[in-house]
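**Q** Swiss-Prot lists these features:
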type	residues	note
MUTAGEN	Glu53 to Gln	Does not affect the channel activity
MUTAGEN	Cys54 to Ala	Disrupts trafficking to tight junction
MUTAGEN	Cys54 to Ser	Does not affect trafficking to tight junction. Causes loss of pore formation. Impairs transepithelial conductance. Impairs sodium paracellular permeability
MUTAGEN	Cys64 to Ala	Disrupts trafficking to tight junction
MUTAGEN	Cys64 to Ser	Does not affect trafficking to tight junction. Causes loss of pore formation. Impairs transepithelial conductance. Impairs sodium paracellular permeability
MUTAGEN	Asp65 to Asn	Markedly decreases cation permeability
MUTAGEN	Asp76 to Asn	Does not affect the channel activity
Amino acid sequence: MASLGVQLVGYILGLLGLLGTSIAMLLPNWRTSSYVGASIVTAVGFSKGLWMECATHSTGITQCDIYSTLLGLPADIQAAQAMMVTSSAMSSLACIISVVGMRCTVFCQDSRAKDRVAVVGGVFFILGGILGFIPVAWNLHGILRDFYSPLVPDSMKFEIGEALYLGIISALFSLVAGVILCFSCSPQGNRTNYYDGYQAQPLATRSSPRSAQQPKAKSEFNSYSLTGYV
């Protein structure tokens, strides 16, 4: 039988992973302006996300513009959008499925069926974590490649934004949650314990009354025959 505490820990991590992935997907600071070289003194700082880009002035005013078209964006941005949306959908579905398979709920009272449902929820968490980790790692690689490339001008270089750190942590939470839910159930162990108890109980109840009744019957018969002839 799966441990209730382990399942709760896995489910909470999955919820945190879903929340972090959704926030990281919407944040506009996947890439932030790099203040190196000639661009160390500038009046405007830029940040780019999956859905919008923002400009922060030296006065503290920030202006954000949503991308006017999605089809005109670079291929890596489009792929990141699709994978992050799919990751959030997978994690949301995993949260719903895992609720049915957890021991603290009243759904699906059969313990074996609950274990199977919990494993399915864990698999969806793992898929959501993988889909959320790929675009984050992809953008992280592109930022580091352009930053250390001598062919890219200093004004075109960006640094790692806070959204990427949040995306990495959220993806790891989803992966760990899926692994916990998948390995917290052991159907084979439950099956062996169930059959062992079922076979041992009838043998104990049937053998003990017979052994106790046979000597008693012999003693009654012997006493009856002796008193009758005397």
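Using N, Cα and C of the backbone, Cβ positions are placed for all residues, glycine too.
Just so you know, the substitutions we noted aren't modelled in this structure.
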**Q** Considering Cα atoms only, can you say which of Glu53, Cys54, Cys64 is the nearest neighbour of Asp76 (mutagenesis position) among these mutagenesis positions?
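**A** Comparing Cα positions, the candidate nearest Asp76 (mutagenesis position) turns out to be Glu53.
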**Q** To the nearest whole angstrom, state the Cα distance for the pair Cys64 (mutagenesis position) and Cys54 (mutagenesis position).
**A** 4
**Q** Around the C-beta of Glu53 (mutagenesis position), how many further C-beta atoms are within 10 angstroms, looking at every protein chain?
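**A** So the number of other Cβ atoms within 10 Å of Glu53 (mutagenesis position) is 17.
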**Q** Could you work out which of the mutagenesis positions (Cys54, Cys64) has its C-beta surrounded by the smallest number of other C-beta atoms within 10 A?
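**A** Selected from the mutagenesis positions Cys54, Cys64 on minimum Cβ neighbours within 10 Å: Cys64.
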**Q** Look up Asp65 (mutagenesis position) in the DSSP assignment and reduce it to helix, strand or coil.
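**A** The three-state answer is strand.
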**Q** On the three-state reduction of DSSP, what should I expect for Glu53 (mutagenesis position)?
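**A** In the DSSP reduction, Glu53 (mutagenesis position) maps to strand.
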**Q** Count the Cβ atoms, other than its own, that fall within 10 Å of the Cβ of Asp76 (mutagenesis position), considering every protein chain shown.
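**A** Looking across every protein chain shown, the total is 12.
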**Q** Determine, to the nearest whole angstrom, how far the Cα atom of Cys54 (mutagenesis position) is from the Cα atom of Asp65 (mutagenesis position).
**A** 6
**Q** Counting across all protein chains present, how many other Cβ atoms fall within 10 Å of the Cβ of Asp65 (mutagenesis position)?
**A** 10
